[in-house]
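These notes are about the structure you will find just below.
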Amino acid sequence: MEKKVRFKLRKVKKRWVTVSVASAVVTLTSLSGSLVKADSTDDRQQAVTESQASLVTTSEAAKETLTATDTSTATSATSQPTATVTDNVSTTNQSTNTTANTANFDVKPTTTSEQSKTDNSDKIIATSKAVNRLTATGKFVPANNNTAHSRTVTDKIVPIKPKIGKLKQPSSLSQDDIAALGNVKNIRKVNGKYYYYKEDGTLQKNYALNINGKTFFFDETGALSNNTLPSKKGNITNNDNTNSFAQYNQVYSTDAANFEHVDHYLTAESWYRPKYILKDGKTWTQSTEKDFRPLLMTWWPDQETQRQYVNYMNAQLGIHQTYNTATSPLQLNLAAQTIQTKIEEKITAEKNTNWLRQTISAFVKTQSAWNSDSEKPFDDHLQKGALLYSNNSKLTSQANSNYRILNRTPTNQTGKKDPRYTADRTIGGYEFLLANDVDNSNPVVQAEQLNWLHFLMNFGNIYANDPDANFDSIRVDAVDNVDADLLQIAGDYLKAAKGIHKNDKAANDHLSILEAWSYNDTPYLHDDGDNMINMDNRLRLSLLYSLAKPLNQRSGMNPLITNSLVNRTDDNAETAAVPSYSFIRAHDSEVQDLIRNIIRAEINPNVVGYSFTMEEIKKAFEIYNKDLLATEKKYTHYNTALSYALLLTNKSSVPRVYYGDMFTDDGQYMAHKTINYEAIETLLKARIKYVSGGQAMRNQQVGNSEIITSVRYGKGALKATDTGDRTTRTSGVAVIEGNNPSLRLKASDRVVVNMGAAHKNQAYRPLLLTTDNGIKAYHSDQEAAGLVRYTNDRGELIFTAADIKGYANPQVSGYLGVWVPVGAAADQDVRVAASTAPSTDGKSVHQNAALDSRVMFEGFSNFQAFATKKEEYTNVVIAKNVDKFAEWGVTDFEMAPQYVSSTDGSFLDSVIQNGYAFTDRYDLGISKPNKYGTADDLVKAIKALHSKGIKVMADWVPDQMYALPEKEVVTATRVDKYGTPVAGSQIKNTLYVVDGKSSGKDQQAKYGGAFLEELQAKYPELFARKQISTGVPMDPSVKIKQWSAKYFNGTNILGRGAGYVLKDQATNTYFSLVSDNTFLPKSLVNPNHGTSSSVTGLVFDGKGYVYYSTSGNQAKNAFISLGNNWYYFDNNGYMVTGAQSINGANYYFLSNGIQLRNAIYDNGNKVLSYYGNDGRRYENGYYLFGQQWRYFQNGIMAVGLTRIHGAVQYFDASGFQAKGQFITTADGKLRYFDRDSGNQISNRFVRNSKGEWFLFDHNGVAVTGTVTFNGQRLYFKPNGVQAKGEFIRDADGHLRYYDPNSGNEVRNRFVRNSKGEWFLFDHNGIAVTGTRVVNGQRLYFKSNGVQAKGELITERKGRIKYYDPNSGNEVRNRYVRTSSGNWYYFGNDGYALIGWHVVEGRRVYFDENGVYRYASHDQRNHWDYDYRRDFGRGSSSAVRFRHSRNGFFDNFFRF
């Protein structure tokens, strides 16, 4: 029979205890309550649920008397009940109150059979090994070597059904508060919570609003936050009972070997060796050197982190209890002990700790201090953000540097903008691009870069002892993101080792290129000797906006002629001023950004930057490839073939063909051709045969649009007047292009293409022509025999509307025609070989006919598929297709970066493993295959290309290195891409763990610095030159065998958080294992810490709130984080509230002490301030928020129209700057703000995304009504949109029409509307009405301006006229039959006849409406009228009658 006992529990040394009648072991259970969420912070609405058991081995517990009232009638004599305690009192945030001395509990004893399941939980087991121990009085006794014992504790958690208690909810809102909230517009109460809505109906989030002097805060959900002050009762931890594990959990010794650390610093993922482990969850056993446990199992930086840990681990271990912020430290310690017991049980069962490592790491990532939340703001960098390393940190001196000279771009190489270069008004680039940013200003690093360059250029020799497998040249990646000294180093090396400055042949054989986007880079390179060539970015943009963009975004076509490094109106120079290469797309340009756009729009709108998954990429390409085949494209490029028709026929630049324009970007290498493959291949082959000579381009306005023509005169002819020789006559090419699919030429239009004097009276045939279905290629004279055209005696090809019109199909949105001479030999080759004559002008590369003859092939795509078998590797496929590349005329093959890729997934490059995200720069498939094959495959591919005379280009990527395998602690500051500290960041001279060390066992260890001695001996001049950015030469004295932080400027943020390296918050001191300066959490090292009561956390001392860290230190002049909340404690150690100035910065703290972070403060009058991620108020200047900007002046956020440095800008109600936006401002005026600067536009036209045009006056206001601008009379509707192709009725009621192209008011011209109706506008631009004589024709225009055609018009006197349905001319002397079947006859004055008349010799009758009724009496009964007429203008009528009987009334003959 069950026995129910009533116990009274007494207090012993500030702890509640009850004693088992069977032993001296005390079982203490904690308080019960309701189930809450693990991340709950609402103290008012939630209680705590627990059933953890803590066992305290102290004899003093047995001294306490226990009073029980027996309420049962019988019990077993052998029962040894274990007390199980259930609290009947609901827990509140004062659960640690220790003033009461007794408490009543219901205790349900267990039976003997139940106790048999407890695995000897109350036994002391003797062992053969001595261990350190605690005496009954709490004294710590070292182990005796001759004896040993282990202490066994219970592993049984007695299940308790919690008694649910409802907490009394403290009211944080007074009646005055409620009234104040109710008086504010847009604050509404929804489901018991208050929310503040913006005018557009969206919620204000992270928004502090001052109402009548009191601040109300609306949190990240938009709900009004609870500003209740913390409990005034301190967190008193009864460590001698509730933290009884502490003595065993102390560290074995403070030697660093007993910790997992990074550079002697502890991190959130550090493990350590405790003195004891609770083996199998039962027995405290002295640890071995293999027994490491996570630090977070026994120590936490604050109580909130401990609570989060307990809740997280409970969920992982199947313990169904959670704890809210009202939970006491006593309860959390008990829960943590239960978790530790469970962990040890599982370690024994699993026989490893791998699972625990994964679990702890996963928990760490949930804490804002240890994840990317504390690294905000984001989006100012390709990988969310960058970190700059300190040069003079005392804490991480191993990472210090004397260099880290940032942003030394070609424009800014000396640290000041070079006045010679003004095309780009910026400094021409920025330092931080990706990953570990290499410090290319460091002379030791510069020497290593040279060493690596030499390795690449001699790869075959070094790796395979085969010089035929050496690379010939390089592509320099990301020039605008590295120190420009590297350009001198590379150029000097190419001159010294390859002799590129000696003659054109040497230069062309080692033709190296730059990826340098700034407009200043090309002139800089030219001034440096043209040792390498750069892209013609202006031409790329011209191709993009004239041809590739959607129709409503296209510019005119003239930029294709003039917006380039070369004006091609008449390009007849032997040698261009500046050499260059040109392209329309590349592996990372106009490909990955299109994929990003698709992912954001249709797959994952929350994607940041270029951090895609492979699954997202796969889905995006399904859309991309489908779009490529569409006539109306949403994402992909239009008119790719048109771009290549110009690229491959232009003079004075080396064209580069992109792999992804011939083969699909995804899929196996060269497996799937694109729709543009045939057109590009045809152009490549034709280039060998025809493309040579001078060039002339023209823009012609024809019909309703424009076209451009481009002519190459042929080999030997630089000008149109040159007659050349036989080869001249059979070479040359004409390209005709339009970018308007609605292009229509007028009948009188002629497109005249001057092929030059060498081509008079010559047959030409099409190479490419546009058809309804796409582009038709003609590969021979025979194929195009029926389409031959001849030049006239001036050498002109002439085309008409019959030849040229606009098309819309998947390949062409506009028009393309390419024409070549008939009669060229099949093997004609007009290319020019490079000269070996010495170069004497101080330049290495010259853009002459020989360089023009070259073609580069960028032979890879970022997104090509991973090989599934050996034969699919890129380099294997390349080797098999070298004949094809030679047929195309490829002279320079740009290989993919051949480096084994990182797989960290931190950026697109490491996801797709394209070779740019490497950890070992010397591993070209040596250690294992990369995406493109093995090092041996690379050797074979290079040799195969060389066998066809094709030069091979390596990708030199000196900017970054990814995810190095070894970790290092650095002192870092969160910066933007220029290295400027980011406002609002928590990371300022903060210790941070980076992936900054290479292994020391890789190819870097083998080859790093290995060639420097050889290079010094061969080319000593390279090491004598003082570099521009540093003023000192390279330093070859150090060979970098292992990369480390001292060689980097910094890295991208890694998501480890601002607090990952652990410290004591109160003293702001990092926990360190440095032998002479060891500083560790006290609970790990102090044998007395944990055996007496201690105070931690927020404590009210009667005067104010103070804070004690878990190490027992009081916070003074310190910021303290408790979970996600931050507080500040002043010089006296008291928590502050309200506005505060601390160390020169402004902060704001709510009434409960919580600091405003990432929040707006509204003073109640819509004057806004912003407090950043570090709590500092933003003071002056522009600040980036994601992709948007805000502006602040003296701490006030700009809202509305704001004048800044003389320019007017606009900031919306949330403070975000308008860029590229049309804004109706508070005065009701429409304005536009520039897409780049954000400045208000004035005296300028602007086109919106719909293709509509606006004109903004000198005040920046959109004009409306009629305006004369540059001699044109224009009209702008009330919404500011310019009328184009529209009929507008002016204020006087006059109808006017505005030209669809120019928008100019139409005068003295006919216009037809969409219904086919015609209007005539007079010399004043007004639609005419009534009768008009125009060009000898008498016409009529109705009152709405519509011309009468095929209509009866009744004039004022009721007389009727009729106007021809085709010409609109007034009909005279003709019969007319209307649609109703009635016949009329119009006399020589144009009026319809009425009454009896003799018409064409017959007497006929017309009624009062002019309708023909009958002829003379003798005809009307016997003849049926048969009318035949010619509808031709001015024709005569013919009438005949035939005999017929009909059913008409007598005397009435109806027709």
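Backbone N, Cα and C atoms are what each Cβ position is placed from, and that goes for glycine too.
For reference, Swiss-Prot has these:
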- VAL21 to Ile: In strain: GS-5 (VARIANT)
- ALA256 to Val: In strain: GS-5 and MT4467 (VARIANT)
- ASN597 to Asp: In strain: MT4245, MT4251, MT4467 and MT8148 (VARIANT)
- ARG600 to Lys: In strain: MT4245, MT4251, MT4467 and MT8148 (VARIANT)
- THR727 to Ile: In strain: MT8148 (VARIANT)
- ALA734 to Val: In strain: MT8148 (VARIANT)
- ILE1204 to Val: In strain: GS-5, MT4239, MT4467 and MT8148 (VARIANT)
- VAL1208 to Ile: In strain: MT8148 (VARIANT)
- THR1331 to Ala: In strain: GS-5, MT4239, MT4467 and MT8148 (VARIANT)
- VAL1439 to Ile: In strain: MT4239 and MT8148 (VARIANT)
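Feature annotations (Swiss-Prot) mapped to structure.
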{"residue": "ALA256", "record": "variant position", "contacts (Cβ under 8 Å, 6+ apart)": "HIS264, LEU1073, SER1075"}
{"residue": "ASN597", "record": "variant position", "contacts (Cβ under 8 Å, 6+ apart)": "TYR635"}
{"residue": "ARG600", "record": "variant position", "contacts (Cβ under 8 Å, 6+ apart)": "VAL607"}
{"residue": "THR727", "record": "variant position", "contacts (Cβ under 8 Å, 6+ apart)": "GLY714, LYS715, GLY716, GLN828, VAL830"}
{"residue": "ALA734", "record": "variant position", "contacts (Cβ under 8 Å, 6+ apart)": "THR709, SER710, VAL711, VAL753, MET755, TYR764, LEU797, GLY817, VAL818, TRP819, VAL820"}
{"residue": "ILE1204", "record": "variant position", "contacts (Cβ under 8 Å, 6+ apart)": "TYR1191, ALA1198"}
{"residue": "VAL1208", "record": "variant position", "contacts (Cβ under 8 Å, 6+ apart)": "LEU1201, THR1202, ASN1239, GLN1240, GLY1260"}
{"residue": "THR1331", "record": "variant position", "contacts (Cβ under 8 Å, 6+ apart)": "ARG1338, LEU1339, TYR1340, GLU1370"}
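DSSP assigns THR727 (variant position) to a helix.
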